[in-house]
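As recorded in Swiss-Prot, the features of this protein are as follows:
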- 33-169: domain 'VHS' (DOMAIN)
- 196-321: domain 'GAT' (DOMAIN)
- 466-581: domain 'GAE' (DOMAIN)
- Lys560 to Gln: Reduced binding to ENT3 (MUTAGEN)
- Trp563 to Ala: Reduced binding to ENT3 and ENT5 (MUTAGEN)
- Lys564 to Gln: Reduced binding to ENT3 and ENT5 (MUTAGEN)
Amino acid sequence: MSHPHSHSIYLSELPVRKPQALGNPLLRKIQRACRMSLAEPDLALNLDIADYINEKQGAAPRDAAIALAKLINNRESHVAIFALSLLDVLVKNCGYPFHLQISRKEFLNELVKRFPGHPPLRYSKIQRLILTAIEEWYQTICKHSSYKNDMGYIRDMHRLLKYKGYAFPKISESDLAVLKPSNQLKTASEIQKEQEIAQAAKLEELIRRGKPEDLREANKLMKIMAGFKEDNAVQAKQAISSELNKLKRKADLLNEMLESPDSQNWDNETTQELHSALKVAQPKFQKIIEEEQEDDALVQDLLKFNDTVNQLLEKFNLLKNGDSNAASQIHPSHVSAPLQQSSGALTNEINLIDFNDLDEAPSQGNNNTNGTGTPAAAETSVNDLLGDLTDLSISNPSTANQASFGLGGDIVLGSSQPAPPVTTTNNSNNTLDLLGLSTPQSPTNSQAVNSSGFDLLMGFNPTTGTTTAPARTLVNQSPNLKIEFEISRESNSVIRIKSFFTNLSSSPISNLVFLLAVPKSMSLKLQPQSSNFMIGNAKDGISQEGTIENAPANPSKALKVKWKVNYSVNSTQAEETAVFTLPNV
């Protein structure tokens, strides 16, 4: 007897949808972790799924959250319980990228989809587990995390359920401690890695959502992630400085307590905690010194602080062993003077923002490659292209397969609608847009608009007719993907570009998003892509048309555009980017 899911996958010429669970390794793992045949939750498999999500990133946290929300509403209670168990593991092990997904309005609406408008006399086990989960999130990531502003909808759902009469269980301190942030000293590289992961997840959600204020925020974030501003490094250094100051205050407090006439002062809970904090942090000192060796002031300060910590640890151990005479000969110096801090232009400019209603769309990856020429020339040309990044709009691919997600329950935070199309107007203060993905424009919105600069994937209404026969030009070719442009001139000021994408690998390419940018003196308008998925070895499997306005026919210098493409192949996120010089047309 054949398995009900053991059918082949047929790719028709109908509009392409996202690959089904059968072809997605993550969704297969989730289905296996929630299967009815399990006697109890499979913790090893659940942790394996968490590791998989942390490794893959990209769309993985989002795909997992959507799949789990649906499984939690399964009519089989065993499946729902296993899904909630897996959800708990992912929340506690996958960090901000997954927290961002559970804070979405649609996810929360789907989570409580089976809750009646008024509380039942007795909660079901599923309802109790869901209320417990929301209470845990409310008491931890909504209050104590560094990105708590992004968790607004969790707070709203907690407040709404309470208003409806639902009672939340009391959560033990030990359970809450797992999700509360730990104030451990980290090196700059560790901090920057965490920042990059969080920023990549935030950027995907900003792009997918497509509201003007979010896209402006995405522009700022893209600028930082692309390395045009060094705020990640600045913030990492400030975080180190802040944690060191806290440790120094702890060191001084421990020193005062060990100097106390009370001979048993070393053995109380506070002293033990201070001793533990210093002992755990000390191995990081050497790593920070290695990474920050060019900062002589920081290195010297750390070396001095390390000597003080060694003295304190030795004094603590002597008192613990009853050798108070030897301990009295050790007098560590006072160390809690604040370190000198650096400051950056955008130190406080980028915060993880409060997301409102979100709608479904694919995500991008966050690996970086650069195809520019010499570093100096590339930096000059790219900075000329980029400048400040402002108004843009976004386009969401078809989401028919998620149409009912987050809808239909008695308790909802509000209707979720796709972001409306956004048009940009010329503004002398705006310099350029990096990263605009457009919502398809309605037929009535036919007025031509000029962007102030650099739009990636701006929606537009097709203009009619071309005056020059298009010639195809190779833009880039990698082992997986070939990109070509057909470039023609419509008028003395308008260039038409049609992009073609060919899959050079035998594996399907999915979640492809192409971003394009032009100098700030010009305006870019792009139609939505023909698709975001193509089968292996598909020639011209995806195409996209667009126009560049305010492009003079005989420019004084060659027109350069910056392009970037994100896609998934073999369950791996890929990104390619470069600056391309258009041939004169």
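For all residues, glycine too, the Cβ spot is worked out from N, Cα and C.
Each of the mutagenesis positions Lys560, Lys564 was scored by the number of other CB atoms within 10 A of its CB, and the lowest score belongs to Lys560.
When secondary structure is read from DSSP and collapsed to three states, Lys560 (mutagenesis position) falls in the strand class.
If you take every residue in the domain 'GAT' (196-321) and average the pLDDT, you get 74. Taking DSSP states H, G and I as helix and E and B as strand, the domain 'VHS' (33-169) has 92 helix, 0 strand, 45 coil. Here the domain 'GAT' (196-321) has, by DSSP, the following mix of helix, strand and coil residues: 108 helix, 0 strand, 18 coil.
Sequence-distant neighbours of Trp563 (mutagenesis position) (same chain, 6+ residues apart, CB-CB distance under 8 A): Val475, Asn476, Ile483, Phe514, Leu515, Leu516, Ala517, Thr577, Ala578, Val579, Phe580.
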